[in-house]
Structure formats: C-alpha cells, structure tokens
Amino acid sequence: MSIPNSFIIVGSGVFGLSLAYALSLDDRFADKKIILVDRWNFEPPNATGSVHNPAAANADTSRVIRRDYPHGPYASLALEAMKHWRGKFGENNRYVNQRLLFSGEGSSLTTPPKALETVNYIKKAYAISCELTPGGRDAVQVLDSLDEVRAFLGNTPSHPPHLPVNKDPAARDLRGYVSNDCGWADAGASIEWLRQEVLRLGRVECVVGEVESLVYSDDQRAVKGVKLVDGKVLTAELTVIAAGARSSHILGIPKLCDVYSEFVAYIQLTKEEADELRRRQWPILVNCHRGVFAVGPDHDNCLKFGHFSYSGIVDVLREASIQVPTRPDGWEAQQKYWSDPRFAFGGEVKVSALGDVDDYENPAAQRALADYRLFLLELLGPTGLQGVDTLGLDQSDNLLNNIANRPFTRVRKCWYNDTPALDFVVDYHPSYGKTLFVATGGCDHAFKFLPIIGEKTLALILRNRGDSAVSLPAGVEPSLEELSELWRFPVELLQDN
C-alpha cells in the first residue's frame, strides 16, 4: 500500500504536533497535503509567535523529563528523547537539567522485592537505571532511609538525634536513589517552539476549528475526514485522531481513555531562596508511596507539587502486588464534560492569601493540598520533638523548614488521559481499513517523548500499511515490532461499544 497522499491531524498537542513535525522533515511527504486542526488559535492576531493555551495540559511550567522507568521500553525511549532535550529541543532554557530523587517505602533497595511495598517500583527502576548509567551501580547513589534522604537534602534527621537509628534493611522506611540523568521542560514554551518550527517548514496547513464528528464513506467502511462544528468538512486519505482528552469522544469509544483531573499547587520562593536551592543542586523529588512529586525551582522561582495520575498509582501498586480497580467515577462520569468548552483545558482554582482553597466545598482540592503538605513536612520539616528537648543538637535548616510550612500561592487543575493498559494507543482503527489512525492516551508521561514520538508514530503509520522497508536505525530500542505490540489498538473495546 502506498504512502498517504493527504493527512488530517486532529489535535496540536504532543502526538499531533510532533507527527506534523516529523512529516514536515520527511522528503517523502514534500508534495503531500497535511492539515493540522486544533480548536485553540495558536497564532492570534498581533502575536509575534505561537501562543499556547494557558489552561491546557501541555501548558505546564515544569514537566519532569526522566529516563528512570521500571519498564524497559519506556526507559529506552526516554533515554533517546533525553538527547534531544539536551540539544535543539531544550535550547533557550526550554529544558533544565535537574537531578532526580526517586523514592518509595519498604525494605532496603539492596534486598529483593516484597509484596505490599511501594519501593518495589523504585527497585525495578533502580535496576534499569544502573544498566543505563555509565559506571553502573557505583555511579548511582542510594539513599536507604528517610534520614539519609533528609541528610542528602541538607536537613536534620527525622527523629531526635539522641535516639538510636533503626538500620534493619527489612524495616519499612523511605528509600530511594538519585539519578543525575533527568530534568524538566517548560512544556508551554516547548509546544510554542515546535509549532513555530512546523510553520517555518511550510508544509503544514494549520486550521482553527473544533471537530464535531468523523466523515465516513457511503458504505461506512472508510473515514474520509472530519466535520467541524461550523459545518466545514475537511477530507484526506488518512485521518489521525490525536486530540488528547477529546479523542474518546470523537471516536465514539468512551472506554478508550479515562479522562479526569488532579490538582497542582505552587509555592513561591524568593530569588535568594531559589538561587540557594540551585546552588545545592536541589533535586526533583518523587515519592511514589505518597504518589506526590515536586519540581523546581522553575523559571518563576516556584516549586510545583503534583499528584501521580491514577494510572501512575496503579503502576506503582501493581509492582507491590496490589490490584486496583478502575476508578469508580471513571469513564461514564466524563460524559457530562463534553459540552463544556473548557473541558480538558484545566483551570485555575482560587486560593486565599494563606494558600487555602477558597472553594471549601471541594474536598478533592483540600485532600491534594494536605497530601502536598505532609510530603513537605516529611522531607523538609523540622526534626520531631524540636522545641521540647534535642539536647542542644538542633541543626535545623531554616530555609527548608520555612518552605515546608509556607502557604501555597497558586493551585490549578490539570487533565489526565489514561488508557486501561497504561500504554499509549498508536495504531490504526481496525474498522476502517487504513483510513483512520489513533495516537492518544498519554497517561501523564507522553510529553517526555515530544522530540521522538512523532517519528515513531509516522514509522508505525507506514509499517502498518505494509511498508516492510520502514525501520528504525540499527541499535535503537524498542523496535517497531515491539512498539506496534505495546501501542496496539484495543480491539476488545469495540465489542463493548
């Protein structure tokens, strides 16, 4: 089967924009029609460049870029993407190197995994990290207790210094390791830059419009394009649905992705405080036991706190041999959002001057802020029993203690788009020949692969059309065959539809 003569890509996010970029760089598509559709106007009048949607998921100020995964294929992809983040994609401070402190709770990292321990997720990631890191295990620093973690951060032990320390490797404790091969990216700036690159290459027609429905052939066996809400019809040989949280709705497959929101909070630092943390080579903090992470200081001198997505929590608990059911308020509940024009575009949440959520009828927000506060106090808070009796051994770090108790200055919602298998869906829809391709289900981590996900998607588009000549460069892992299986379309969902 020949390569498509025309494309419609629905969605100018991670999957869609990166695919448009890959097509623009490939001479085989120099004379092909490529249309990129998004309901957000990235190039409004009088703008000097592209402007990202400030409430979209990809508007994040500091998205974690890590290669530390407990799953080999994603670890390999992240390692490949990291090279690009440290090159062209990360120029002009779009990417910032920051080491990662990756932790969980349970027995020592030097012992085998045990059931019901979240540190299993860390142990698996640690083993892969040792394989990928030059120098192996000797080059990866292990922090095998909460006290070691706090000491690494420059804080005092979590217990009064005159009490004995439990060194039992089987005891439950916070344990982790430090990876130097990580950082964060200004996601909004990255999307704006990539959009400008696509426009500069001049091969893609960008259309502002919201897709109302797919357009089918008379016999319903092929997709001919899309119809916009204003009635305009766009046609192409291949339609690619990469619409993020709206993909399930456009495709009419509610259970393809679970769409929901979580809360992100920020603490403002002074310039002096932020500079001091940078001087200390402050790490990204990830505690998979609490399901909480902290990134920064960012370019605005803020620390950002977020929750793992539900899929991320499920992934951690699976490694602990704990089975978790589908979210009880999952797929069906999302339907009420489809008519809301703000759907999947996040949104600000009002907070008081003291950092409390103004909407006191929002228990989810209150729980999120409580989780972040506990996370902070555990790592950065003052030593227990300080102020009672520390036998004159008080060595508390006022900077860290102050941050641990500081009000949150900003809270926002961000949307997640999880697949049941917790893997992306990058494959042809099986019901329409080779006329409808799906690229969605970012599961809270697709942005890490922004520099390479487009070329992988294009390779799968061509390979699955029967082009046996399509391959990745020698030595690149995972192979196209592995990706094709990992990101296959879940045909079983069509039986329930």
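Each Cβ is built from the backbone N, Cα and C atoms, and glycine gets one as well.
ASP38 (FAD binding site) is surrounded by 24 other CB atoms, counting those within 10 A of its CB over all protein chains shown. Classification of ASP38 (FAD binding site) by DSSP places it within a strand. Here Swiss-Prot flags VAL14, PHE15, ASP38, ASN53, ALA57, ASN58, ARG63, VAL64, VAL211, PHE447, LYS448 as FAD binding site, drawing on experimental evidence.
Shown in sequence order, TRP184, ALA185, ASP186, ALA187, VAL295, PHE447, LYS448 are the residues of the chain, 6+ apart in sequence, with a C-beta less than 8 angstroms from the C-beta of ARG63 (mutagenesis position). As a published mutagenesis entry, ARG63 to Met appears in Swiss-Prot alongside the note: Severely compromises enzymatic activity.
According to Swiss-Prot, the mutagenesis experiment ARG66 to Met carries the annotation: Severely compromises enzymatic activity. Its Cβ taken as reference, ARG66 (mutagenesis position) is surrounded by 24 other Cβ atoms within 10 Å in the chains shown.
Among the sequence features in Swiss-Prot, the mutagenesis site TYR121 to Phe is noted as follows: Severely compromises enzymatic activity. Under the DSSP three-state reduction, TYR121 (mutagenesis position) is assigned to helix.
In the three-state DSSP reading, LYS448 (mutagenesis position) counts as helix. Here the residue is the original one, but Swiss-Prot notes a mutagenesis experiment at this spot, LYS448 to Ala: Impairs interaction with FAD and compromises enzymatic activity.
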Counting other Cβ atoms within 10 Å of each residue's Cβ, which of the binding-site residues VAL14, VAL211 comes out lowest? VAL211
According to DSSP, which kind of secondary structure is VAL211 (FAD binding site) found in, if we only use helix, strand and coil? strand
Rounded to a whole number of Å, the separation of the Cα atoms of VAL211 (FAD binding site) and ARG66 (mutagenesis position) comes to 34
Whole-number Å value for how far TYR121 (mutagenesis position) lies from VAL14 (FAD binding site) (Cα to Cα): 26
Identify, in sequence order, the residues in the chain of TYR121 (mutagenesis position) that are 6 or more apart from it along the sequence and have a CB within less than 8 Å of its CB; answer 'none' if there are none. PRO70, GLY104, CYS288, ASP315, VAL316, GLU319, ALA320
Within 10 Å of the Cβ of LYS448 (mutagenesis position), how many other Cβ atoms are there? 24
